[in-house]
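Here's what Swiss-Prot has on this protein:
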type	residues	note
BINDING	GLN64, HIS165, ASN210, GLU211, TYR354, GLU427, TRP477, GLU484, TRP485, PHE493	beta-D-glucoside binding site
MUTAGEN	GLU211 to Ala	Decreases activity toward gibberellin A4 beta-D-glucosyl ester 5-fold
MUTAGEN	GLU211 to Gln	Decreases activity toward gibberellin A4 beta-D-glucosyl ester 10-fold
ACT_SITE	GLU211	active site, proton donor
MUTAGEN	MET284 to Asn	Decreases the kcat/Km values 7 to 30-fold depending on the substrate
MUTAGEN	GLU427 to Asp	Decreases activity toward gibberellin A4 beta-D-glucosyl ester 70-fold
MUTAGEN	GLU427 to Gln	Decreases activity toward gibberellin A4 beta-D-glucosyl ester 200-fold
ACT_SITE	GLU427	active site, nucleophile
Amino acid sequence: MGRIKSSSGRCSTARLEAVAVLVVVFGVASSSLRGCIAQQSGGGLTRGSFPEGFVFGTASAAYQYEGAVKEDGRGQTIWDTFAHTFGKITDFSNADVAVDQYHRFEEDIQLMADMGMDAYRFSIAWSRIYPNGVGQVNQAGIDHYNKLIDALLAKGIQPYVTLYHWDLPQALEDKYKGWLDRQIVDDFAAYAETCFREFGDRVKHWITLNEPHTVAIQGYDAGLQAPGRCSVLLHLYCKAGNSGTEPYVVAHHFILAHAAAASIYRTKYKATQNGQLGIAFDVMWFEPMSNTTIDIEAAKRAQEFQLGWFADPFFFGDYPATMRARVGERLPRFTADEAAVVKGALDFVGINHYTTYYTRHNNTNIIGTLLNNTLADTGTVSLPFKNGKPIGDRANSIWLYIVPRGMRSLMNYVKERYNSPPVYITENGMDDSNNPFISIKDALKDSKRIKYHNDYLTNLAASIKEDGCDVRGYFAWSLLDNWEWAAGYSSRFGLYFVDYKDNLKRYPKNSVQWFKALLKT
């Protein structure tokens, strides 16, 4: 997953428990509450609650699922390096095996089909296609993803393919520091074109990047995820990096990389393949801590430093004016030619949404003095508590509070700010702990997860039917319990329980039956 989390596609990291303040802060985002709010719980959801053609699926990521890290010519990635660095992963695990989907994809596709899922969002490992990031194509990698795509289509499941879900080839990190160098734009575009050419006859929905905001913050500001660069707390945690500049450089290159890939697709492949390209943005929703003007403005500003940072250039041709004013010369500028290519380069908006926080104006200099980073630039503080009371019930991950109304508010924000773009919820879900003292039988009783999906989907349906938001699909994170980035195997997001002690056997949680009933009605 991707998120301040480590996830899913999330970015959840259990290590944030030791630095709860950093957790909240580094997942900045927010805006004033808009739109009507549906009840926290809703009943009677069916397929008919959503428009005709609305897509239901589950989501995954290559590094979290595949395993087989040294098979069939796959090259090393920055996450291989990070996971094998002592102290980086909460449970000291790695994803060398993960849930072994590389070998078990046919079994897992059958699980999706049995539930009645329409689509599967998975990522291609760049280092399986180009082991060194560039150069010679690895045919074994091409063959594997052809088999996966064909197997999905044979079961009537549409592939939604992510090109980059955090697993940069280590060779490019070694060669020129990866996303910090402008060369990455051309190398990513070349990799993307190879995927368009090889798989585009069957893949009609491409997600070029998963959670670029999470990568910029967790990888280059907080240093809690690969490649683990930062300068916060006087480099006590990271050996190298600059938290005040590198996140902005990396973000700029992400935006240019998507635009370059989109330009190639539209010029050479769109006419014959007729696919669409988007990005999966990680977006927390934030409500003002109070109804004061200063907190309302802080919430808006925080959201601009999250979604606006990465989405505004595609709709308006530049970063938010608030960022220009507060970041100054540290925020890169688009040339006129670059802005022309970037603006309009999104066919749809992917949203990875899990939780909602309160946001207030930061009226102290402590954060700026200690961190000197993007959080300090926002001038905000985001917390899941107000007056000592949590904003909602908490899942297992310390960052994940269950606030279904945030889904509807966020959809209205996207509709209003970006003039009703097509939206897919590319990730949404919650986790349980990997508790060794709970039996498998009890672990399958996930009523909390059922309520989570029911309530978030109820608010999503209301945003479509009552508010006119153009939302076209929903992907649950995740099909299986899996390796959750810096949280390792300590966090279970799956609809299916994976027995890590017994050959990775898959067992359906009660939420599987809930989705099956939803999708059949």
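Start at 1 and count along the chain as shown; that gives each residue its number.
Keep in mind that glycine also has a Cβ here, set from the backbone N, Cα and C atoms.
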Provide the number of Cβ atoms within 10 Å of the Cβ of ASN210 (beta-D-glucoside binding site), excluding the reference atom itself.
33
Within 10 angstroms of the C-beta of TYR354 (beta-D-glucoside binding site), what count of other C-beta atoms is obtained when all protein chains are considered?
36
Cα proximity to TRP477 (beta-D-glucoside binding site), best match among mutagenesis positions GLU211, MET284, GLU427:
GLU427
Do me a favour and check the Cα-Cα span between TYR354 (beta-D-glucoside binding site) and GLU427 (mutagenesis position); whole Å is fine.
8
Conformational class of ASN210 (beta-D-glucoside binding site) under the three-state DSSP mapping:
strand
Which of these binding-site residues has the least crowded Cβ, counting other Cβ atoms within 10 Å: TRP477, TRP485?
TRP477
Return the count of C-beta atoms lying within 10 angstroms of the C-beta of MET284 (mutagenesis position), excluding that atom itself.
30
Helix, strand or coil by DSSP: which one applies to MET284 (mutagenesis position)?
coil
